[in-house]
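So the structure is just underneath, and the comments pick up after that.
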Amino acid sequence: MDESRRQRPAGHVAANLSPQGARQRSFKDWLASYVHSNPHGASGRPSGPSLQDAAVSRSSHGSRHRSGLRERLRAGLSRWRMSRSSHRRASPETPGTAAKLNRPPLRRSQAALTAPPSSPSHILTLTRIRKLCSPVFAINPALHYTTLEIPGARSFGGSGGYGDVQLIREHKLAVKTIKEKEWFAVELIATLLVGECVLRAGRTHNIRGFIAPLGFSLQQRQIVFPAYDMDLGKYIGQLASLRTTNPSVSTALHQCFTELARAVVFLNTTCGISHLDIKCANILVMLRSDAVSLRRAVLADFSLVTLNSNSTIARGQFCLQEPDLKSPRMFGMPTALTTANFHTLVGHGYNQPPELLVKYLNNERAEFTNHRLKHDVGLAVDLYALGQTLLELVVSVYVAPSLGVPVTRFPGYQYFNNQLSPDFALALLAYRCVLHPALFVNSAETNTHGLAYDVPEGIRRHLRNPKIRRAFTDRCINYQHTHKAILSSVALPPELKPLLVLVSRLCHTNPCARHALS
């Protein structure tokens, strides 16, 4: 018989014995026996002499007796503690006497990230559906790490309103650290959702236009991504300084932005997720061997991601099994991901479509207050913003050098509070009515849903306030005086026409024309 598996009854006498055979006593039992065995009472009063002798003794030696009692109690308590600790230690010559814990250790060591992680095969797995439209997803535990211990030099990769990015170029990794704990949960869930959509889109539709995470740390509030060569803003500056006329550059641009447009449509329509923060700084690029042409471009930074009306997981939950916990850690769907926010939609105004700027000027915000974001709105906003980033490249790299004048995509910068103002919204709408007709392609391909560019009368017709209408008209007249003659002399090479057609469709004034890209 295997003696190691035998169990004693709960009331067995051996249950009160230590591994060394001595009976275990509580502190209360020990103190009682000590007091009874002491020749003096617990109060320090002698038991033998009379009350008069006791009074004399207290008056002459009370302090000595009290101090002596305290010392004996302190010494006895120390011996009792030592005996208790020795009882807990198993005898070295007795096999199998180590005390077994009835609970797991307080904390098991988790894995630190010491080597560059590989791309995961999956990020989320549907485990069950608790209620109608309340799925529970298990997060791939292989993505979780405690600390980042990958060797290599760190360099500054960028900073934003929600976090900072460090680059480990030796291993081609980018580590984003979120500043606030509350916002980290929002961005982590958004990143995991988009990452799972990216993996599925790559397998089923060969769409790879979004960056996918490689790992994350709850303790450090970090998310690890693959590093790219630079963002689109830096690439535009580099390309403008080269003044290249190589047709392969525009061809690669057209391919990459077409891929990005497909990714935006897939994310909004199939996954029910709108990015809402597409700009040059959030598009990462990788160059070919010539260090000029694009090899790949992906959308990054999911800080403002919002689930639109096509999503079926707005009430979803996420669980992560950690080594130091018996039950998995649960995450609910953050509210910031499920409700529309007009301030988020409008942003700074640089890349927002005209219909959204008109709603801002008319103060039409009811449809965006505590409501789900409509799919067609999210898709129209994302596609227009993508077209504006491509227009930024065309103006900076091709238009401005050909004119010899620093023409920009928008009329100017905001200096007050870095927020959209009615004055700047009017300036944007009026400036586009002059810039877009000079660059957009006017053809049957782009005019299926009407003119691709904005005209003053079309904007003016939708403005409700007469004062705002007059201000808009004045702005249009001013920009026609200052820019129309210059822009009329723009002459771009014919190999740029596919790129301009794509800009015209992405930034079409009619949202339905943008939806037609899907």
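Each residue's number is its place along the chain shown, starting with 1.
Cβ coordinates are placed from backbone N, Cα and C, and glycine is handled just like the others.
For the natural variant Val35 to Ile, Swiss-Prot gives this note: In strain: Nonneuroinvasive mutant HF10. The structure shown keeps the original residue.
A natural variant is reported in Swiss-Prot for this position, Asp53 to Asn, and the note states: In strain: Nonneuroinvasive mutant HF10.
Swiss-Prot documents Ser63 to Cys as a naturally occurring variant and attaches the note In strain: Nonneuroinvasive mutant HF10.
Among the features that Swiss-Prot reports, domain 'Protein kinase' is placed at 151-518, with the record citing sequence analysis. Mean model confidence for the domain 'Protein kinase' (151-518) is a pLDDT of 93.
Every protein chain shown contributes to the tally, and the Cβ of Gly157 (ATP binding site) ends up with 20 other Cβ atoms within 10 Å. Sequence annotations record features per position, and here Swiss-Prot assigns ATP binding site to Gly157, Gly158, Ser159, Gly160, Gly161, Tyr162, Gly163, Asp164, Val165, Lys176 based on sequence analysis.
If you look up Swiss-Prot, you'll see Asp277 marked as active site, proton acceptor. Counting every protein chain shown, the number of other Cβ atoms lying within 10 Å of the Cβ of Asp277 (active site, proton acceptor) is 22.
In the three-state DSSP scheme, Thr344 (variant position) falls into the helix class. If you take the C-beta of Thr344 (variant position) and look for same-chain residues 6 or more apart in sequence within under 8 angstroms, you find Leu276, Leu304, Thr306. Under its natural variant entries, Swiss-Prot includes Thr344 to Ile with the note: In strain: 17 syn+.
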Other residues, Cβ within 8 Å of Gly157, Gly158, Ser159, Gly160, Gly161, Tyr162, Gly163, Asp164, Val165, Lys176 Cβ centroid (ATP site): Thr177
Gly163 (ATP binding site) CB neighbourhood, other CB atoms within 10 A: 21
